[in-house]
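S.K.: Mind having a look at this structure? Questions to follow.
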Amino acid sequence: MATYVSPCFTPSDSRLLTVLRKNVLPENHLGRLNSIRTIDSKKNRVVVAAQKSESSPIRNSPRHYQSQAQDPFLNLHPEISMLRGEGTSTIVNPRKETSSGPVVEDFEEPSAPSNYNEARIKVIGVGGGGSNAVNRMIESEMSGVEFWIVNTDIQAMRMSPVLPDNRLQIGKELTRGLGAGGNPEIGMNAARESKEVIEEALYGSDMVFVTAGMGGGTGTGAAPVIAGIAKAMGILTVGIATTPFSFEGRRRTVQAQEGLASLRDNVDTLIVIPNDKLLTAVSQSTPVTEAFNLADDILRQGVRGISDIITIPGLVNVDFADVRAIMANAGSSLMGIGTATGKSRARDAALNAIQSPLLDIGIERATGIVWNITGGSDLTLFEVNAAAEVIYDLVDPTANLIFGAVVDPALSGQVSITLIATGFKRQEEGEGRTVQMVQADAASVGATRRPSSSFRESGSVEIPEFLKKKGSSRYPRV
């Protein structure tokens, strides 16, 4: 906030007030200061202070502090020292007193953001499943995004590492903090009851990820409402949801499908992660808790794969507007994740991503592709090119592609690729078919799809037939 000096203000001391390190408007003949509106370039605010005398000692010298302590004017007006950058920003105001003594005022203002052009991204975990995914993201020290959790269960929220101010309890009157009891209608009404606080939490966002586990009460019912509020505010809204394992029961499966249909209508892009698909990624001896943790980790990788492209300065710069161009109103999307090590790690990671069990249908039909390659400091341009060849040879030549490359020293010797394929909804609607029909057709032939090589115990990578039949690459070699 800017500090203004009234034109009728007359300083009690004979010395004139001037702005530190800035030019000041001259005083009028009555000795009154004109209004001063000078912005300090470092702190982006108006500052006012006493004019330095000609014999002013050098700042930070012992003599300087000694003269300050002996100056009655500065003792009477400590705010002048604060505005000079000397001393603390806490001021005791002798003009304001209470029964307990003088009032202590803090004149320090919040500093301006270092880069006001940075896209503000928020990840909102809704319900128990969404909150668990957010908790896992925080544990992995994921940066560049702001984490929130939304729930009707106050006890579960208290166990989260999310900042207390970013824990949003909804439906206080309806649920009294006891949860939704697995009823999506209660979750939906709880979100509607708390619409104003949800809008306040979303305010100022450029992009919002709404993550939820479908099939329960709060996530299934509240996530579509929250996503709809975000989209109505003009925020790029991406939904990432998991569907329940088959062993969780038919009731949760039916509720999950209804929740997905509602969520799809309220987001720009929806990425669905079927938990049953993850069964192909684990061994038969995998504990149940580890299987659920794997689902949370897939959610984390999906969010990070997109957000890293925007927030982390990489080898290839990608603007937020580029990502918006592909993901806005994109409809249903698919995600593939691949990781590999070894001599051909980049190409293997790309193959693993396009053969991921999370991909119900091939990415050939996508109208937009967002993909990100992350490697250690030893990642080479040749490896980036090798991964790009695999992906670019497969997708439609007219598809819009966004590519990001990020160097993470923690991934030394390893390459990870996250691929988001979008635009299936628009393409299928143009052909007079629905996304659900396409997904159903893919599910009916899903048994014939070759499982991802990244999850084979042997670790070998086999080039799929559709790549063997491809001709020369459209992507230039290094």
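Any Cβ shown, glycine's included, is placed from N, Cα and C.
Swiss-Prot lists these features:
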- G128, G129, G130, S131, N132, G217, T218, G219, E248, R252, D296: GTP binding site (BINDING)
- S143 to A: Reduced interaction with FTSZ1-1 and FTSZ2-2 and inpaired interaction with FTSZ2-1 and ARC6. Lost ability to form contractile ring at the chloroplast midpoint (MUTAGEN)
- T286 to V: Normal interaction with FtsZ proteins and with ARC6. Lost ability to form contractile ring at the chloroplast midpoint (MUTAGEN)
- D322 to A: Impaired GTPase activity leading to the lack of GDP binding and the formation of aster-shaped structures of more stable filaments associated with a weaker ARC6-binding (MUTAGEN)
- F466 to A: Reduced ARC6 binding and abolished CDP1/PARC6 binding (MUTAGEN)
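In the displayed structure, how are the listed features positioned relative to their neighbours?
M.R.: Taking Cβ-Cβ distances under 8 Å and a sequence gap of 6 or more within the same chain, the neighbours of T218 (GTP binding site) are V126, G127, G128, V150, N151, T152, D153, I170, G179, A180, I186, G187, A190.
Sequence-distant neighbours of S143 (mutagenesis position) (same chain, six or more apart, CB under 8 Å from its CB) are T311, listed in sequence order.
DSSP assigns T286 (mutagenesis position) to coil, not to a helix or a strand.
Around the Cβ of D322 (mutagenesis position), 17 further Cβ atoms fall within 10 Å across all displayed protein chains. Look at D322 (mutagenesis position): DSSP puts it in a helix.
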S.K.: By a 10 A CB contact count over all chains shown, which of the binding-site residues listed here is most packed: E248, D296?
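M.R.: The residue with the densest Cβ neighbourhood is D296.
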S.K.: Compare the Cα of D322 (mutagenesis position) against each of the binding-site residues G130, N132, E248 and report the nearest.
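M.R.: Ranked by Cα distance from D322 (mutagenesis position), first place goes to G130.
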S.K.: Within a 10 Å radius around the Cβ, which one of these binding-site residues has the most neighbouring Cβ atoms: G128, G130?
M.R.: G130
S.K.: Among the recorded positions N132, T286, which residue has the fewest other Cβ atoms within 10 Å of its own Cβ?
M.R.: T286
S.K.: Roughly how many Å separate the Cα of N132 (GTP binding site) from that of T286 (mutagenesis position), to the nearest whole number?
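M.R.: A Cα-Cα distance of 19 Å.
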